[in-house]
Amino acid sequence: MTNSQTVSLIGPTQMAPQSTPPPPVNELWFIDAQAMFQNYANLRSFSKSNANEINTTIGGFVFGRKARKQVIHVLFAYAEDLTESNRQFLESSLSADIELVGNLNIDGQSQILPGGQFTLQLTSRMLENRSISEFLDMNVMFNNEHVLMEGASCVSRVGYEWSLRAGREQEDVKSAAERLSMASFRFTYLNAEHGLVIREQKPEAAQQKYLDKFSKGAVPYKDVIEFTAMQSLTRDTSNDTEDQKLVPTVKVTKDNKHFTRLVTIGEVVFPAFFGDSSLDLYKRSREAFNRRANNTMMVTVNGIRAGRGVTTTTSATYLPPGWVSLLHLQLPTKWTDNEQRNYRIRLHKLFNLPSSKPVLRLSQALALHSESARLTNKKLIREPHLSITNYQPVGEITTVNGPYNYHHYMQDGIDDSGWGCAYRSFQTIWSWFILNGYTDKPVPSHREIQQALVDIQDKQAKFVGSRQWIGSTEISFVLNELLKLECRFIATNSGAEVVERVRELARHFETSGTPVMIGGNMLAHTILGVDFNDTTGETKFLVLDPHYTGSEDIKTITSKGWCAWKPASFWSKDHFYNMVLPQPPSDAI
């Protein structure tokens, strides 16, 4: 998708505007009105750069859990995007327990799609003012309540192969997805460690609740049950009377057609809630598999229609900010950087995600399956400050916003003890930009950092491969050269002045959220947060120390002060300090 304004992902199939009366009050549903208002604001934030959209009619889709009477997502869309094909794409990307439950009527205009049980009555003024009371007055069948995130994630990797004829790829992709859906009953999911099996059950076994001990109190982004997918060659036919069941048919043609073989490894993820029966889990596993296949089909067809040919995809699972369920996408892997950026912009609009920061970079995907974790985990400790216990705040705490990796002396087989602390602080900062979706470029090595400084003529050629120190200025130069990032500076004449600038640091963590490199007294450290009492002036700094030379032992790192809250006296009163505050771009998606 080369244009973020493309109307639909598959086809137009647009619904005509209708005016719908309020639904009868016969059941009580739950909705998080603030989350709905935020989604509306996110979509409208895209229109600020497009004058043609400012007055365009807006409608939307309401997705939820019918059995629990919960609205999970209210996704707003401009009129041209209110299509059945987009509804199918959105649903195929959501958790397998979530489906279309309603439609929207905004200022008397609505686009009704089949499957909705009710229509939310909204006004532009209500949405812009975030008026919960007005919403509840107009929608008496709803309670405003934050829906809790719950359930374990069942995850498995399933491979499937499609053969696509030259000139008929779209037709063959759709047919292949339909065949996969029809054959999904053949899949059995096995966890040998715990003796768990998810499969089609006989009636007497269908109500067993054998995952309750795993799903009680679980949350889907960290409590994972991994399954191996196995395909049955036959269905259980013990109660059938026919002699012949499913018979495979092979049709051979000799027309010299060129075929493209498309192999996809899809990550199938579905939730297990406390109280689910084995039948619930089996149905959900089939639905999750079908959604992966359909999502793959839609992205592939879209690529063909856009003239990119048959594209390979990879599975990615996300927990976007403010969401209480997971988002599952098949993302193209061979598109250009610009094509992928335009596609991400498109997805941000469809899912009402922020327009000002990345959410759907591959580096931001959850590593739920062990194979995904193996490919993404370099055995670095992530966010060690979250493992600090028994700290008593002295005032108001503000910290780094988003994940980062702890880089320190002696990693990567490099003995940089005594000279590499600023390089390691730089690498920690760079990891933040990777893990928060601002870049896909790997963390630079010491040599690559040195080469960048030579390239901008800050250092001579002999600097590359040396053991010379770098400081705060060099760090800002390299961030600008390699990532085109701007940095703010705080310069102080003593450690006492570092404390005086604590309000600036707090504001930085609140607005920008990046780690801060501080250099002085021939040492470099990384500041991850501040704790400031505005009444007493007492201040503490959350410091990550790159001088650590040990193994990746989180207990040692947090208990021995390598990642810890430090008093103001930690900064020497006899030395000056310079701080580098990297600024994330405001238009990166």
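Each Cβ is built from the backbone N, Cα and C atoms, and glycine gets one as well.
No noted substitution is present; original residues retained.
Features reported for this protein in Swiss-Prot:
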type: ACT_SITE; residues: Cys421; note: active site
type: ACT_SITE; residues: Asp545; note: active site
type: ACT_SITE; residues: His547; note: active site
type: MUTAGEN; residues: Tyr409 to His; note: Strongly reduced ability to hydrolyze ufm-1 bound to a target protein
type: MUTAGEN; residues: Cys421 to Ser; note: Abolished ability to hydrolyze ufm-1 bound to a target protein. No significant effect on GPCR localization in AWA cilia or odorant chemotaxis
type: MUTAGEN; residues: Cys421 to Ala; note: No significant effect on GPCR localization in AWA cilia
type: MUTAGEN; residues: Asp458 to Ala; note: Strongly reduced ability to hydrolyze ufm-1 bound to a target protein
type: MUTAGEN; residues: Trp469 to Ala; note: Strongly reduced ability to hydrolyze ufm-1 bound to a target protein
type: MUTAGEN; residues: Arg488 to Ala; note: Reduced ability to hydrolyze ufm-1 bound to a target protein
type: MUTAGEN; residues: His547 to Ala; note: Abolished ability to hydrolyze ufm-1 bound to a target protein. No significant effect on GPCR localization in AWA cilia or odorant chemotaxis
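Counting only same-chain residues at least 6 apart in sequence, those with a Cβ under 8 Å from the Cβ of Cys421 (mutagenesis position) are Tyr409, Leu523, Ala524, His525, Pro546, His547.
Residues within less than 8 Å, Cβ to Cβ, of Asp545 (active site) and separated from it by at least 6 positions along the same chain comprise His408, His525, Thr526, Gly561, Trp562, Cys563.
Asp458 (mutagenesis position) sits 19 Å from Arg488 (mutagenesis position), taking the CA atoms of both as reference points. Secondary structure at Arg488 (mutagenesis position), taken from DSSP and collapsed to helix, strand or coil, is strand.
Spatially close to Arg488 (mutagenesis position) yet at least six residues away along the chain are His508, Val580, Leu581, Gln583, judged by Cβ distances under 8 angstroms. Neighbour counts were taken as the number of other C-beta atoms within 10 angstroms of each residue's C-beta; across the mutagenesis positions Tyr409, Trp469, the minimum falls on Trp469.
All protein chains considered, the CB of His547 (mutagenesis position) has 15 other CB atoms within 10 Å.
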